[in-house]
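Visitor: Structure in structure tokens, see below.
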Amino acid sequence: MPDNIRKAVGLILLVSLLSVGLCKPLKEYLLIPTQMRVFETQTQAIETSLSVNAQTSESSEAFTVKKDPHEIKVTGKKSGESELVYDLAGFPIKKTKVHVLPDLKVIPGGQSIGVKLHSVGVLVVGFHQINTSEGKKSPGETAGIEAGDIIIEMNGQKIEKMNDVAPFIQKAGKTGESLDLLIKRDKQKIKTKLIPEKDEGEGKYRIGLYIRDSAAGIGTMTFYEPKTKKYGALGHVISDMDTKKPIVVENGEIVKSTVTSIEKGTGGNPGEKLARFSSERKTIGDINRNSPFGIFGTLHQPIQNNISDQALPVAFSTEVKKGPAEILTVIDDDKVEKFDIEIVSTTPQKFPATKGMVLKITDPRLLKETGGIVQGMSGSPIIQNGKVIGAVTHVFVNDPTSGYGVHIEWMLSEAGIDIYGKEKAS
């Protein structure tokens, strides 16, 4: 074998052996974050077994550092930012930019709530054929209106509820004039015209559309921020039962509800909380937002769950770990209880996303009573290591013991609680 080839092979073998020996340290080095966020008075740990020193890059008042054998603990002291510098044998090897944010705590929920939503305008949920003198017709369908469209104006007048519609239809029908409609379809606004037809059976004019201006259901309160009274619930969007499209909210309200029974979930057939609430019940908060991360608004007064009424810290998605956790929810009457779960997997997210973790119900009593995650449990707060980390959102249809959760970070943002305010301003 030529000498130059022998040297090349030897070099390759040497590099390979070194790579194997350095594999774990290299992985741990790469796992050290380049940026991290921590709240004032709270501590975050960076897991590493590397023999490195860690210290602030300057006489910083933003945070303190403590090195343990297998982790580096960073504790926020004062909002601001600084750098954490790692050195090996006196040589700097990496830096982490640390953002210390103003302290934030929320009161976890768990209460069963009744939800009443009022849409912007009236929602078209379907069509029907009118028996006219010329046969069956649907003027709305002929005009190009689609299920899921929202009628927001008729003849230039704002439409807010179903009762607003009938006078315009009857007037246009009697005069034989067309109705000028302004409809909202997704993000578009579309103008169209239609002429009401007389129903031969009833003698009234119709437009051949099924419409709705409100929706109701139940869910679970996730949290509220005690200073602003802003809250978040459900953890997922509310969609219309017929069109399956998200309801565009004009306003709405939440009330207390009572769980009367549970339909237990089985494989392929998710269960459900059966609950009741009366329209006469006192409104406990308003709804001003219906988003992929839940419903949001402001409470009219503080509400208690009588199990964890003290404000708790919140966790960033990077802090959530695989392992034991708890949820707060109601399975009987209005009593909030704590149940054991397991975080099976979690995804540290840089941008808002609805499915941030997979969880599994492990509590024997909850499994016995419900079979796992059931409809109406959406929004149940998840607590891990004394912090609110997220909310239950979806159940796996073929395995009701498991489902998805959303990180609390994104629900707080949707609620209008700017946890990054000082960070953005710096």
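Note: Cβ is positioned from N, Cα and C throughout, glycine not excepted.
These figures come from a predicted structure and were not determined experimentally.
Per Swiss-Prot, the features are:
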MUTAGEN   C23 to S  No effect
DOMAIN    188-426  domain 'Peptidase S55'
MUTAGEN   H236 to F or N  Inhibits spore formation
ACT_SITE  H236  active site, charge relay system
MUTAGEN   N290 to I  Sporulation deficient spores
MUTAGEN   D363 to L  Inhibits spore formation
ACT_SITE  D363  active site, charge relay system
ACT_SITE  S378  active site, charge relay system
MUTAGEN   H394 to D  Sporulation deficient spores
MUTAGEN   V395 to E  Reduced binding to PDZ domain and sporulation deficient spores
Visitor: Taking Cα atoms as reference points, which of the recorded positions H236, D363, S378, H394 is nearest to N290 (mutagenesis position)?
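Guide: Closest recorded candidate to N290 (mutagenesis position) by Cα: H236.
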Visitor: Return the residue, from the listed recorded positions N290, S378, with the maximum count of other C-beta atoms within 10 angstroms of its C-beta.
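Guide: Going through N290, S378 one by one, the largest Cβ count within 10 Å is at S378.
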Visitor: Just how many other Cβ atoms lie inside 10 Å of the Cβ on H236 (mutagenesis position)?
Guide: 23
Visitor: Measure from the CA atom of S378 (active site, charge relay system) to the CA atom of H236 (mutagenesis position) and give the result in Å, rounded to a whole number.
Guide: 8
Visitor: Which of D363, H394, V395 (the mutagenesis positions) has the most other Cβ atoms within 10 Å?
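Guide: By the 10 Å Cβ neighbour count, V395 comes out on top.
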Visitor: Looking at the domain 'Peptidase S55' (188-426) alone, can you tell me the average pLDDT?
Guide: 92
